[in-house]
Every structure is written in C-alpha cells, then in structure tokens.
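Structure, as structure tokens:
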Amino acid sequence: MVVETIERSCEGSKRRHVNGGDIAVPCSGEECSNGDINVAPGVSAKRARVSREMTFEDIYGADALLNDDDDEDDDCDWEPVQAPMEFVKWCCVNCTMSNPGDMVHCCICGEHKESGILRHGYLASPFFKDTGLIEVEEKYGGSSSATSSTAVGFDERMLLHSEFEVKAQPHPERPDRLRAIAASLATAGVFPGRCLPINAREITKQELQMVHTSEHVDAVDTTSQLLYSYFTSDTYANEYSARAARLAAGLCADLATDIFTGRVKNGFALVRPPGHHAGVRHAMGFCLHNNAAVAALVAQAAGAKKVLIVDWDVHHGNGTQEIFEQNKSVLYISLHRHEGGNFYPGTGAADEVGSNGGEGYCVNVPWSCGGVGDKDYIFAFQHVVLPIASAFSPDFVIISAGFDAARGDPLGCCDVTPAGYSRMTQMLGDLCGGKMLVILEGGYNLRSISASATAVIKVLLGENPENELPIATTPSVAGLQTVLDVLNIQLEFWPSLAISYSKLLSELEARLIENKKNQMKRKVVRVPTWWKWGRKKLLYNFLSARMISRSK
C-alpha cells in the first residue's frame with residue numbers, strides 16, 4: 001500500500017481550540033473607524049442649490065457643474081460611512097457546519113454555539129449555553145455500581161487520532177464523536193456505573209494478519225513516524241493513529257472473546273477509527289483496520305462456528321464484504337443507502353451475494369434513495385434479516401453500528417431514530433442466547449450518535465426499547481420494492497423466503513394500484529373549452545360597448 005505523505009513545517013501548525021471555529025483577525029483602528037463626511041459650509045450650500053435647481057432636462061448637460069474644482073477637493077475629504085466588518089465564523093460542535101459569528105444557534109441543526117453536548121451528550125439542551133446542568137446530572141447520574149454483565153470497551157488514547165491540518169471545516173470523523181457518546185453514558189449513569197469496563201490492549205500484528213496483508217499492517221504502522229499522512233483524500237492519519245487503530249481492534253477482539261466464553265453477556269465497543277471500509281489490503285473511508293472482521297475471526301478462534309455480522313451503517317461495508325465474501329461460516333448482512341451505486345462507496349448491490357462457494361452468505365439491502373427511516377429498517381429486519389439469520393443459526397452476533405443513518409446526520413441524510421436502533425438491537429438479541437457485540441462505526445451528528453448509542457446500550461442492559469414503534473410497520477413504496485428485490489435474489493439460497501416474497505409481491509401490486517387511483521383523484525377538473533371561450537367573448541363585448549360609449 002502506498003501512503004501519500006505531505007511534508008510541512010511544524011512551526012505555527014498547532015491547533016487552537018476555539019469552539020471548532022475559525023479565528024478572525026481583528027480590524028485595525030483605521031479599518032474599523034466610523035468616518036463621517038466632513039464638508040465645508042460653502043460646498044454644502046452649493047450642493048443644496050444644485051439639488052433644488054436640477055431638472056430632468058439639465059441632467060444631460062450637468063457634467064461641468066458636477067465636476068468642478070471644488071468637488072474634486074471634496075473627494076479628497078470623503079470617507080466611507082462604515083468600513084467593511086469581518087465576521088468571526090464558528091463551526092457547530094454538533095454537526096461541524098460553519099456559521100456567521102453573529103449567530104448564536106447553528107443554522108443547520110439549531111445547536112447553541114457554546115453547547116454543553118461534549119459534557120452531557122444528547123441530554124444537554126441544544127438551545128442554551130452550557131451552565132453546568134446540575135439538575136441533569138442529579139436526575140440521570142449517580143454512583144450506581146456495575147450490576148450487569150454488559151461490558152464497554154473504551155480508551156482515551158483513541159481521541160489522539162485526529163486530522164493534523166487546521167481546515168475551515170472540521171473532518172466529520174473527529175474525536176468529539178467519542179466524547180459526546182461518553183458524556184451521554186456518564187450523565188445517564190450508564191458508563192461508568194452500570195456497565196463493566198475492560199482493559200484496553202493493542203492488538204498484535206499476528207492477529208491483524210488474520211484479516212489484512214502484512215503490507216497493509218506495515219503501511220498503517222508507518223504513519224506513526226510521520227507528522228501526518230493520507231491513505232485517501234478523506235482517510236487521514238497522524239502520529240497517534242496507528243496506536244488508536246490497534247487499540248480499537250484489540251478492544252473488539254477482547255470483547256468478542258469475553259462474550260463468547262461467557263465472562264460477560266454482551267458488549268459495546270466505543271472505538272475509533274471505524275473499520276468496515278478497510279479491506280484486505282487497503283484503508284479507505286476513514287477506516288484503517290477492520291474491527292468487525294477481527295472480532296469475528298477471534299470469536300471463531302475461541303470456538304464460534306458461525307458468526308453473523310449485521311451492518312446498519314448508512315454506507316456499505318465494502319471492506320467487510322471483501323474479507324468474508326468467500327467464507328460460508330460468516331454471514332454478512334448490510335442495510336445501506338445505495339442509489340444504484342451513486343452513493344459512497346458504490347458497492348453493495350442486491351446481486352452481490354458472495355463468490356467461490358460463499359454465495360448466499362452476503363446479503364445486501366440497498367436503499368434506492370435517502371430519507372429511509374424506522375419503518376423501512378424494521379420492515380427489512382422482519383422480512384430479510386431475521387428470517388435469513390434464523391436459518392443461518394449463528395453462535396455469535398456482531399453489529400457494525402454506524403449511526404449515520406440517524407435523523408440529522410450530515411452525510412447519511414436518512415431518518416432512523418434512537419427508538420429504531422434500540423428496536424433492531426432487541427430483535428437481534430434473541431439470536432444465539434444474546435451473545436452480541438456492538439461495534440461503533442460511523443455517525444457524525446453528535447446529538448444523534450450519542451442518543452442512539454445510549455439507547456442501544458440500554459437494550460444490552462436489559463431495558464425494553466421505547467414503545468413508540470409498532471411491531472407491524474408499513475414501509476414506503478421504495479422500501480418495499482428494495483426488500484422485494486433482495487428476496488427475489490436471495491430465494492435461490494434461502495428457500496424459506498418464498499412465502500414472504502409472494503405475500504409482499506401482492507402487497508406491492510395493491511399499493512401501486514392504490515397510488516394510481518389516488519393520482520387520478522387528485523387530477524384537476526378541467527372546464528369545457530366552450531365555457532372558457534364564452535367568458536372571453538362576454539368580456540370582449542362588455543369592454544367594446546364601454547369604449548364606444550366613451551367615444552360618443
């Protein structure tokens with residue numbers, strides 16, 4: 001792998017943290033002076049006289065009058081009424097979008113410019129400046145002891161992985177993602193508190209080579225010797241990135257072992273950089289090492305014969321699919337925005353089912369448009385994910401939990417809520433006795449990812465998800481069509497889907513007929529042509545009569 005390196009002097013390159021915004025250069029006294037127009041009394045009287053005596057006919061011959069010697073002197077004394085002002089720009093801590101300095105709330109997501117989201121997560125008010133919010137800490141916080149067997153993997157050294165260059169708009173995959181989730185969990189008393197922490201370790205090169213080539217592992221390690229580098233235009237690394245990636249993979253590996261061997265019931269890997277785009281020999285899409293793939297193979301080394309990976313990140317996990325597309329012992333199911341290959345990374349069509357004996361063990365649910373929400377996801381779970389997963393009968397379940405399909409995410413532009421994520425987690429919890437590892441992938445709206453991650457962990461702790469979503473859901477027409485396309489392809493490998501496919505096909509036909517009828521009802525009723533011409537003739541006769549009467 002070739003690492004693209006950019007040399008740059010260290011001098012003057014340190015970041016300054018000013019609420020994620022640009023630092024404005026203050027205007028000098030001369031630039032910001034509020035100059036008035038100083039005019040001599042005689043000149044003022046002359047201008048007033050010219051103003052009174054000027055007519056439209058005089059305009060064309062007034063050049064000499066307006067450009068005499070006295071007025072040339074006036075031009076020397078002229079100053080602008082007000083000098084141009086430079087506005088300080090600030091970037092929203094929640095969604096990274098830039099805003100004018102005179103605005104208090106983000107014009108995109110409405111977050112306060114001094115929001116307390118990094119201290120309290122989604123529990124902080126988006127509309128007010130952070131003032132401590134002691135009442136929030138008292139309501140949700142506490143010193144509850146860890147009474148469950150849900151483990152959380154987290155290490156602060158992963159926060160050191162960040163983009164070195166100071167840019168006008170922050171990179172969406174930034175350390176604040178983990179800070180916001182950790183703040184939500186701490187304020188709610190979930191972690192630390194009700195969850196078990198596990199010690200972090202750096203994964204070994206031998207473990208990584210179960211997934212990646214030695215050249216790829218060496219390329220990532222090389223970045224620790226560089227001030228900053230890029231694998232692709234959007235996949236950065238600094239001197240701490242390689243260690244952060246090893247810590248993330250090591251936490252996922254140890255959580256997988258502890259869950260499968262029964263030391264803990266389930267777990268959540270609060271890690272970065274994400275991993276599902278990282279393939280056998282390449283890093284891309286913000287990802288360096290494939291954490292989910294490492295966890296799956298470590299679980300198999302611990303005794304799991306069959307592993308299920310469900311990837312609900314809004315982007316297709318092309319790296320995970322590449323690693324396991326020929327492996328019948330790992331079933332990979334991905335639900336992602338696709339749009340016919342026009343949405344990043346462009347892979348993950350429904351007909352990508354695996355190869356070389358692994359056909360049927362790659363299941364892609366590619367949404368054809370943005371805006372997909374809870375109903376479509378849960379519908380796909382009911383008719384695709386759970387039937388195939390039940391037939392596969394896994395020993396261990398991994399969720400590649402990207403929260404960029406969440407409502408308000410700047411990259412995903414979909415509409416899944418925390419209630420939707422918690423419901424999907426609960427639906428998968430009935431498989432293999434609840435042996436489940438949830439691994440953080442994407443998600444770039446801090447308020448959305450912190451609320452969604454907290455909702456998922458509460459389900460792992462045994463809490464019931466919010467009852468806002470009905471068990472039986474009606475998908476959008478686009479969602480129903482996508483599910484039918486997937487079922488039609490996967491029928492060859494999972495015959496038990498035949499009954500569901502026939503039923504849904506009839507439902508789609510009924511929906512299309514109903515939509516056609518509604519469109520016909522909404523058509524505008526057109527008036528007869530003779531009536532329109534009759535009105536015109538009546539108006540013509542009326543106006544003609546009035547004109548004739550006036551001319552007499």
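Cβ atoms here come from the backbone N, Cα and C positions, even for glycine.
Where a substitution is noted, the model still shows the residue that was there originally.
Residues near HIS277 (mutagenesis position) in space but far in sequence (CB under 8 A, at least 6 apart, same chain), listed by position: ALA283, MET284, GLY285, PHE286, CYS287, HIS315, GLY317, ASN318, GLY319, PRO345. Per Swiss-Prot, active site, proton donor/acceptor is recorded for HIS277.
There are 28 other CB atoms within 10 A of the CB of HIS315 (Zn(2+) binding site), with all protein chains counted. Taken from Swiss-Prot, the feature Zn(2+) binding site covers ASP313, HIS315, ASP404, and the record attributes it to experimental evidence.
Annotation of the mutagenesis experiment HIS276 to Ala in Swiss-Prot: Loss of enzymatic activity. A C-beta separation below 8 Å, combined with a sequence spacing of at least six in one chain, links HIS276 (mutagenesis position) to CYS287, ASN290, ASN291, ALA292, ASP311, ASP313, HIS315, GLY317, ASN318, GLY319, THR320, SER400, GLY402, GLU441.
Swiss-Prot documents HIS277 to Ala as a published mutagenesis change and attaches the note Loss of enzymatic activity. HIS277 (mutagenesis position) falls within neither a helix nor a strand when secondary structure is assigned with DSSP, and so counts as coil.
Listed in Swiss-Prot is the mutagenesis experiment HIS282 to Ala, annotated as follows: No effect on enzymatic activity. Taken residue by residue with DSSP, HIS282 (mutagenesis position) is part of neither helix nor strand, so it is coil. All protein chains shown were included, and the count of other CB atoms within 10 Å of the CB of HIS282 (mutagenesis position) stands at 20.
Quoting Swiss-Prot on the mutagenesis of ASP313 to Ala: Loss of enzymatic activity. DSSP assigns ASP313 (mutagenesis position) to coil, not to a helix or a strand.
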Exercise. In terms of DSSP three-state secondary structure, what is the assignment for ASP404 (Zn(2+) binding site)?
Worked result: coil
Problem set entry | Env. residues of Zn(2+) site, Cβ within 8 Å of mean position of ASP313, HIS315, ASP404 Cβ | VAL314, HIS336, GLY402, ALA405, LEU411, GLY412, GLU441, GLY442, GLY443
Exercise. Including all protein chains shown, what's the count of other C-beta atoms within 10 A of the C-beta of ASP404 (Zn(2+) binding site)?
Worked result: 27
